[in-house]
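The ATP binding site annotation in Swiss-Prot covers Gly581, Glu582, Thr583, Gly584, Ser585, Gly586, Lys587, Thr588 and is backed by sequence analysis. The domain 'Helicase ATP-binding' annotation in Swiss-Prot covers 568-731. Here Swiss-Prot flags 753-933 as domain 'Helicase C-terminal'. Annotation of the mutagenesis experiment Gly974 to Arg in Swiss-Prot: In cuv-1; altered venation pattern.
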Amino acid sequence: MGVDPFKTTETLEADKETNGGVPVKDKLTFKAPERKSRLGLDARAIEKKDNAKTEGEFKVPKKSAISVTSSLDEEDKSDVSGLDFGTENTRPVHSSRRYREKSSRSQSAQESTVTTENAGTSDISITPRTLSCTSSYERGGSNRHREEHRRDRSETPRSRQRNTYDEMDHYRRRESYRQSDRDYHGEKRRRYNSDWRTPGRSDWDDGQDEWERSPHGDRGSSYSRRPQPSPSPMLAAASPDARLASPWLDTPRSTMSSASPWDMGAPSPIPIRASGSSIRSSSSRYGGRSNQLAYSREGDLTNEGHSDEDRSQGAEEFKHEITETMRVEMEYQSDRAWYDTDEGNSLFDADSASFFLGDDASLQKKETELAKRLVRRDGSKMSLAQSKKYSQLNADNAQWEDRQLLRSGAVRGTEVQTEFDSEEERKAILLVHDTKPPFLDGRVVYTKQAEPVMPVKDPTSDMAIISRKGSGLVKEIREKQSANKSRQRFWELAGSNLGNILGIEKSAEQIDADTAVVGDDGEVDFKGEAKFAQHMKKGEAVSEFAMSKTMAEQRQYLPIFSVRDELLQVIRENQVIVVVGETGSGKTTQLTQYLHEDGYTINGIVGCTQPRRVAAMSVAKRVSEEMETELGDKIGYAIRFEDVTGPNTVIKYMTDGVLLRETLKDSDLDKYRVVVMDEAHERSLNTDVLFGILKKVVARRRDFKLIVTSATLNAQKFSNFFGSVPIFNIPGRTFPVNILYSKTPCEDYVEAAVKQAMTIHITSPPGDILIFMTGQDEIEAACFSLKERMEQLVSSSSREITNLLILPIYSQLPADLQAKIFQKPEDGARKCIVATNIAETSLTVDGIYYVIDTGYGKMKVFNPRMGMDALQVFPISRAASDQRAGRAGRTGPGTCYRLYTESAYLNEMLPSPVPEIQRTNLGNVVLLLKSLKIDNLLDFDFMDPPPQENILNSMYQLWVLGALNNVGGLTDLGWKMVEFPLDPPLAKMLLMGERLDCIDEVLTIVSMLSVPSVFFRPKERAEESDAAREKFFVPESDHLTLLNVYQQWKEHDYRGDWCNDHYLQVKGLRKAREVRSQLLDILKQLKIELRSCGPDWDIVRKAICSAYFHNSARLKGVGEYVNCRTGMPCHLHPSSALYGLGYTPDYVVYHELILTTKEYMQCATSVEPHWLAELGPMFFSVKDSDTSMLEHKKKQKEEKSGMEEEMEKLRRDQVESELRSKERERKKRAKQQQQISGPGLKKGTTFLRPKKLGL
């Protein structure tokens, strides 16, 4: 195919000015070959197919200054600030990546004047359409023929047909183009052969000054970027949504296809054209300006020309409204997710769906799309390593072409792109090694933590196998619900994208109603709104007994009332007492009131600890009603990030974690007169640590009393731990329970429980049913199946069927559902309550006659492979089984149906549950105990000591984070970390934010990580919610994505309707705002100033890396990573902002691993390898090119010997300190000895040795 030069050449006026004495004639402007993508492909080959021709010609006015006008592309409406135009030839300077910039300047203020040394007298108006400043290397035009040859080959027939329409317009200029071309090349040869160059100039910058004075208008320096996919193999089939690099909120989707920073050009030899320009003239990084990743309200207001249109288009896109049902579901799930979590952060429930992660169907769809992109034309699959080889081949071809151009004389030199390389970004070789602190004496290997004590008697038993396999009914119902939701979506058009296209909108009345319910005012008392106490309703009587008695009369009918005086007498006579009473006997609500009435609150307060949040709150509410006082006045409660107490509080209910943290500030707990450890039989992690601490408090304070309550018969163990203290038994008000076992093991315990409940409802006398399940998914599946089968039964049965009221019970029970549980059902309906193990002891429900025990429960177990605590299903213990059966005998003779065999009860169940301290991670516990000046943790008085390896490994984790020094003591960083109620890595991240001057941003990220996911993903709006979420993506980091979400919410005045428009959990965001406020108060107490890093979010990524460098992974394959230290494979999750970008970072750190179908990294952030070496020197080091491995080994040996010397010095100091203390004690005793004078004693002697005895 011939070369058609008429498409790109333009007629220019002659300029007879001189430059250095040499005439400067008019030059043609050629369009350079496009820059290569990160994978070495032509990143804009497809984009150029449909580019329209530039209209008009350049006009050369006669003036001396060059005016450079930066007009903004439609793609980016924000202002370009911070541009630095030098007066001399500039080189590409690396600037840090910036994500957000705000500016209030208008477009008219964006013009700047550049005066160039030795400039000609012409004034050239240049209007680049990219967001960049002008570089010295601009696009040249000397290779236009080659470029047009490429364009001709890549043009489609349609674009060629369109191009022919303009041929006549160019016909008149054709001869002038050819003449200009001949004149230009002739002059170029003459000038090149002449000796006009000065010694200060070289071939490298030859023509650069010429270029800056040449007419290279719109065609030479800019292009119109079209929303077309990149041709790289990673993005060949990607949708525009999948490639969002810097999403703009409220921006039409057609303008959101900007390239990812990861998809920019790789360092490769790029030709410098005859004019001295390089391809990357329009790069935004030269001037310090980079892609904005967040929608700026001020920036939008400045672009008045486009703002109205964009707002209208953005409004059209977000016309999908949240229905009332979806809003209720959103608030319900938000409450449930927040109050479900324990006091710890790193807890993953493998069976619970995560809002952030999405459902299985969408994840499989995304993974399938990614797999398709890596299939060759012949059908064979291509790994990422092979994809890189293919990309390198293209890069080599490009270099070959550049060499040919060099030989032909069309270009004068090559420039190696250094746009993404700075001095510190050179290729780093990361060496991995393990350094052990000397205080552990080599007794620990961080990556191979010993297996924790598993709470299962026989892993090969039937119950253990069934618990690992899970329920088939749950999966079946999940798929059925998903199918139903997708069917409904077709005719639920109002508010959907299709509805917007067809013009189907909600009525004004519906919109007003939704807005009234959601609320559009963000400036509310978020602290008060977030408190659970504001939502709890007054408890209503359910049983006939409760409805017929007043609250005072009900108190007198409780079993504990009959032994009130004897109990108080035992408390007066003993400092520690163990109280045993069945659940429902009144010990939790009445014991604290009895102590208050007996005068124990005159000189202090009565504290009562609970293992669960909901128990602490609901019990405090009940006691405040019985004492007829407001909650928060005399009666209060305190849980993590929520304190509802006041100066008049005399009875305080709290979680055991809250009391544990109070021991840090007041080791003797001086403000407490009595502490009641309620539900001690559950043996939570904090409870066991409190036992050891309170045992020392009892020894120091003789006026302090400790009461331990338990619902089971293992009270003798508590009594022995505190020194054989008395045990007081409260007589129970129980009725006989008939226990029925299953004849064969149940393969699907959820389906068996549903069938048993239906059988009871049809055949048994009146009485409510209680079903014990393991978790949220199973409870919802059981409720769905029960409802479905009841509808079938009512429709198919000829006789009247009693209604069945199905109610779930979660540990995070929302306030509205809590009222339903205790309300009496209407029309004589039977209640069927589906509950977790919270109903074993923490909640008492009247009217239960039938209990269905599945025999399973979820327990928190440390998973060393994942490196975190996870909720897993295990068979329950015999003690828990007896406790469940006892729930049927509270109001009358009951029946317990056990869905396992009697043999399994006797042989496959443990006698009592394994304490949590023996099966979980101990990082926080070790930090707390160290702060209490307990040096030797292995000698701490635990009731059930955890495995020694667990303690040592937790100490090693803290040493890695810098909380412990080389000799095992707390560092300054460690002392500060203790003050924050956070996991150690999050506390480290927060304090590193202070050191790096970005604590404002890190504080927001930590707050967002401390609450459940803020993304709401209704199944019937899955695609819309995914699209809305992608607008917030920051391609380098999921952590920065969370920061972006919070900042956008803040910019929109914390509005609730804005959250609904963008599928965000408004309650979750408000909870994050409350947590942020709590942490901010702690920072003020520590006198830490709140500083922000502004738009430079690279510093924030470094702070994140400082906390999670031990969870680092390097790239290996298609979206597959391996842990840098263990080699364990882990994958980017399809919901991650880093997923499917086309270029994935070489190194990432992640918050935690989630084990589902694969090991997925949750909350990943890209990091630089030298950050890992700088922040985690005990694991990583960078191999310098001028050092050998032998030198590295010598250096490691020196560091190790230095730590050993430090440890040896500490031991010597300890020995000397002990000798000095013994000497002081000896002298003190000598002074105290009395000098007694008597018969036979030498005067002044201190020894009673009579002389007459010859002694």
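Placement of Cβ uses the backbone N, Cα and C atoms for every residue, glycine included.
Original residues fill every noted site, and no substitution is shown.
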Just to be sure I understand the packing, how many Cβ atoms besides its own are within 10 Å of the Cβ of Gly586 (ATP binding site)?
23
Just how many other Cβ atoms lie inside 10 Å of the Cβ on Gly974 (mutagenesis position)?
23
Just counting, how many other CB atoms are there within 10 A of the CB of Ser585 (ATP binding site)?
25
Taking the Cβ of Thr588 (ATP binding site) as the centre, how many other Cβ atoms fall within a 10 Å radius?
26
Cα distance, Gly974 (mutagenesis position) to Glu582 (ATP binding site), nearest Å?
42
Including all protein chains displayed, how many Cβ atoms other than that of Glu582 (ATP binding site) lie within 10 Å of its Cβ?
23
Under DSSP, is Lys587 (ATP binding site) helix, strand or coil?
helix
Distance, Gly974 (mutagenesis position) to Lys587 (ATP binding site) (CA atoms, angstrom)
39
Cβ packing number for Lys587 (ATP binding site), 10 Å threshold
27
Three states by DSSP: which one describes Gly581 (ATP binding site)?
coil
Tell me the Cα distance separating Gly974 (mutagenesis position) from Ser585 (ATP binding site), rounded to the nearest angstrom.
44
Including all protein chains displayed, how many Cβ atoms other than that of Gly581 (ATP binding site) lie within 10 Å of its Cβ?
23
Just to confirm my parser: what is the rounded mean pLDDT across the domain 'Helicase ATP-binding' (568-731)?
87
Secondary-structure category, per DSSP, in which Gly974 (mutagenesis position) falls:
helix
How many neighbouring Cβ atoms, not counting its own, are there within 10 Å of the Cβ of Thr583 (ATP binding site)?
21
Please report the number of other Cβ atoms within 10 Å of the Cβ of Gly584 (ATP binding site).
22
Could you state the CA-to-CA distance between Thr583 (ATP binding site) and Gly974 (mutagenesis position) to the nearest Å?
41
